[in-house]
Amino acid sequence: MFVLLVAYALLHIAGCQTTNGLNTSYSVCNGCVGYSENVFAVESGGYIPSDFAFNNWFLLTNTSSVVDGVVRSFQPLLLNCLWSVSGLRFTTGFVYFNGTGRGDCKGFSSDVLSDVIRYNLNFEENLRRGTILFKTSYGVVVFYCTNNTLVSGDAHIPFGTVLGNFYCFVNTTIGNETTSAFVGALPKTVREFVISRTGHFYINGYRYFTLGNVEAVNFNVTTAETTDFCTVALASYADVLVNVSQTSIANIIYCNSVINRLRCDQLSFDVPDGFYSTSPIQSVELPVSIVSLPVYHKHTFIVLYVDFKPQSGGGKCFNCYPAGVNITLANFNETKGPLCVDTSHFTTKYVAVYANVGRWSASINTGNCPFSFGKVNNFVKFGSVCFSLKDIPGGCAMPIVANWAYSKYYTIGSLYVSWSDGDGITGVPQPVEGVSSFMNVTLDKCTKYNIYDVSGVGVIRVSNDTFLNGITYTSTSGNLLGFKDVTKGTIYSITPCNPPDQLVVYQQAVVGAMLSENFTSYGFSNVVELPKFFYASNGTYNCTDAVLTYSSFGVCADGSIIAVQPRNVSYDSVSAIVTANLSIPSNWTTSVQVEYLQITSTPIVVDCSTYVCNGNVRCVELLKQYTSACKTIEDALRNSARLESADVSEMLTFDKKAFTLANVSSFGDYNLSSVIPSLPTSGSRVAGRSAIEDILFSKLVTSGLGTVDADYKKCTKGLSIADLACAQYYNGIMVLPGVADAERMAMYTGSLIGGIALGGLTSAVSIPFSLAIQARLNYVALQTDVLQENQKILAASFNKAMTNIVDAFTGVNDAITQTSQALQTVATALNKIQDVVNQQGNSLNHLTSQLRQNFQAISSSIQAIYDRLDTIQADQQVDRLITGRLAALNVFVSHTLTKYTEVRASRQLAQQKVNECVKSQSKRYGFCGNGTHIFSIVNAAPEGLVFLHTVLLPTQYKDVEAWSGLCVDGTNGYVLRQPNLALYKEGNYYRITSRIMFEPRIPTMADFVQIENCNVTFVNISRSELQTIVPEYIDVNKTLQELSYKLPNYTVPDLVVEQYNQTILNLTSEISTLENKSAELNYTVQKLQTLIDNINSTLVDLKWLNRVETYIKWPWWVWLCISVVLIFVVSMLLLCCCSTGCCGFFSCFASSIRGCCESTKLPYYDVEKIHIQ
């Protein structure tokens, strides 16, 4: 829908009377029909209240009308004054757009020049009559209608419901001459007239005709009733979002605030919670920055004079082709040919010589030239350029057009131009001469620039960079990034004026903004710097719960931004971590296979308006005509990114409790060393004694021979007198343990003294002493012998083992080298995976490179187009750029959405592999690596996960002939119970083996399940009936045959290989290298196994000396002291217990003695009866 870029003044009229532009009489009609619904007080700033019903207010359009929907448009809805009038007969007189002639304004009022006068008619259904007069600079124009096809009919305007057909005309009076022009048929019901200051006339929202500039309007109703009233409003144009219902305005939103601008951009009255792209409001009028190279200037003026005279006199058609035309090009000589510019600079100038032509005017249009006559002065460059009033072969024509009241147009001549591309001649706005360079730069502000003939819009800043070569610096997409002042050598950078921001919307309010610069125009007070952007809000940054999440951060209800951690999940029970040794058969090999799965991609949000228009205001206005094109593109990217973020957040979780328990070194705050059992020695006895025994006894640790000490202790049972009787024999030699306690020493000392005391009579008493001494010496001697033998064995075995160890470690070194090379190959493969992951960046580069394409426009720079062409012709060229760039954006969005779909499928596959490969052992062959799965480890990788699958790969196969079961005597059937078992025959014997690993064994009855019989029953059906049993079955041949009948005739397109643009991941060479390295590693492993066997053959079988712990009891006097102390303590306790209190032993005894001495009678007690009721 074409949007007219004008502002309007609204005039709703009911009953009033004015004289000379002033209302002379009117009254407020509170009883008028619909008064309360149509009259309101204008809010501050000229805004219409949100609860206004907009009865009989229509959306203005130059073409077709919108029936239902939401439209963003410039409409006359910013009111400068509003008043209501009523009466039997009213005439407004002339009401001017500057406010002259207006009544008492209701609510807000302003004296600014309004753009529209609008009449809203609140009459009853009966017909009213009136006229409308327009005052223009060339005379008075009357708009009227008649039910006669002839102009001479009854001239008036019927208001209300019209019966019959009425035809409308415009009478124009210039001087003494009056002419009429037919403008159209009047609608059956008239509810609104709108007249703009530029002469556009609307009825019920539709433009009927154009007059040219209008100064004032006089609205006259001659047959009004007392119940009729009107409202008069003066209004200006405003950017609004309009909800249209049945061609009438239902409600509006002014696009004047941050949230309202966002609503207008989204074409929605309610914006869902989320993140949205936007750009700060930019001023329409921008300063101009110009930089040129030092050149020698010579200047020429190209001046075009246009003069004409309309037809005049009696019987002449004053609005027909002019009677006389005189067009002159200064310094042009028709005999010498075209006027060519032979200087370095020139300036074009259009001079209108005509005068007193009334509503006539003339102008020079662009025609089929790629530039306008006046716009070549905006530093447009040529190699050569020539002008002529005669046709130039190979040139273009600029028509000179005269128009009457902008309604009738006549071509009165043409200016012909011939040019060639180059930079030798430049059009300039002002003449310059001599050697000079021009530099007028506005720094640190948004500016329109022309730098070394490159036009655009941006912010120019002084840069610290230093480049020796070049004077302009561009990106791969052709955008100007910076330039050098050739006279001073200073480098300047150029950045976009308004980098797009991301606004955070929650509950219909903007609570935060993500900015590319540390500057906010959204009214936020707190700005924090984050690694990749600035974030502005009014939040307190002390919240913990995010209401919106995006990627790895979230936003709270007050606008505070926080980091979003993975979801913390907790389970009631945690499985213990169990490890076990796996036995691998010799005909299998172990392989670790690497697999990469992408689970996420970097979210991309493209600001459509910035990408297409790069901040050009006029381009942004044209872009709005594409309605929801940008909204669709941005919504697709934004919603896909949010869905991606939600899926990743749902996938990545952690259990803090499980993470803690997985660390075996800590189990919370508990020290588990007290519950760890001691290691047992022989039998069920435990090595070590209790803590009390360690306190009461002194412990001595020695080394013993074999089981001598254990057998000795078992024999003596702790009795010292059994020491010699329990002597042990080691290799036929009697031995006793080398440690003797004090009791044994006392016993043998007494034996020795007794043998010496009486000489020969008691010498036999010392025999036990001598035997014990000799046995203990034998114990020591044998220990020394065992140590010497062990030393010889160790010396021989160590020398033999060293050679094998050196060879083994040499092999290990070779294996590590080959493993390193294999891992290098894996790294190469991962680099190629990274290239696939980086294709998103390639897509962005391709998207930005499309900005260099002009899409059949004269330039890829929007500002350059507007500098060279008139507005209408420039709009046509920019429209091509908009269409092309939107198409490029759509291709990019399609590619991005396809990538999102692929990543989502990959993420789901990664989730399955984590559950099946990492958390458990997969039974699916080839799912967790190409082999039989053992276990898998997962590691994080850029934008994905890397799985290291440990699998078994078979190296040898056993071919067998398997059966599904057995049939005994033709009656009894048996089938295998487990589906992973196979029954086969080997020679004359039947065996069962696992299908996973060849482990033949003799079958048992537990392996079989008996079935009813040996019969195998089949159901005989036709092919057409198969799909009734198996719905998923598809007859491929039949389907292809049916498709072949339906295919139309076609021609195979000629697609060359260069048109196939798809990333191919070629890992063939790397896989072959990995296979070769794997074979070399397998050979090295076998060699290492041989060396390990050699090392095992050198194991030393030593005669171990046992570690013996002997507890030595304390001497007798220690026990005596302990007994004395215990007796004393017990005596004192008994004394205290028996001698204190009335019930003590001695007190009871004394009372008994006294009773015997005094009397044997018990004391008498009186008994008194007590009756209890």
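Here the Cβ of each residue, glycine as well, is placed from N, Cα and C on the backbone.
The following features are taken from Swiss-Prot:
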- Asn98 to Ser: In strain: Isolate LRI 281 (VARIANT)
- Asn176 to Thr: In strain: Isolate P100E (VARIANT)
- Thr210 to Ser: In strain: Isolate A162 (VARIANT)
- Thr223 to Asn: In strain: Isolate A162 (VARIANT)
- Cys230 to Phe: In strain: Isolate RW Stock, Isolate P11A, Isolate P11B, Isolate P100E and Isolate ATCC VR-74 (VARIANT)
- Cys230 to Leu: In strain: Isolate LRI 281 (VARIANT)
- Ser248 to Ala: In strain: Isolate A162 (VARIANT)
- Asp270 to Tyr: In strain: Isolate P100E (VARIANT)
- Thr300 to Met: In strain: Isolate P100E (VARIANT)
- Val578 to Gly: In strain: Isolate P11B (VARIANT)
- Leu700 to Ile: In strain: Isolate RW Stock, Isolate P11A, Isolate P11B and Isolate P100E (VARIANT)
- Lys714 to Asn: In strain: Isolate RW Stock, Isolate P11A, Isolate P11B and Isolate P100E (VARIANT)
- His846 to Tyr: In strain: Isolate P11A and Isolate P11B (VARIANT)
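Nearest neighbour of Ser248 (variant position) by Cα distance, taken over the variant positions Thr210, Asp270, Lys714: Asp270.
Secondary structure at Asn98 (variant position), taken from DSSP and collapsed to helix, strand or coil, is coil.
In this structure, the C-alpha atom of Lys714 (variant position) lies 126 angstrom from that of Asn98 (variant position). Among the variant positions listed (Asn98, Thr210, Cys230, Asp270), Thr210 has its Cα nearest to the Cα of Thr300 (variant position). In sequence order, Thr198, Gly199, His200, Phe201, Ala405, Tyr406, Ser407 are the residues of the chain that are 6 or more apart from Thr210 (variant position) and have a CB within less than 8 Å of its CB. Annotation for Asn98 (variant position): spatial neighbours Asp111, Leu113, Ser114, criterion Cβ-Cβ under 8 Å with sequence separation of six or more. Neighbour counts of Cβ atoms within 10 Å were taken for the variant positions Cys230, Ser248, Asp270, Thr300, Lys714; the minimum is at Asp270. Rounded to a whole number, the C-alpha distance linking Asp270 (variant position) with Cys230 (variant position) is 33 angstrom. In the three-state DSSP scheme, Lys714 (variant position) is classed as helix.
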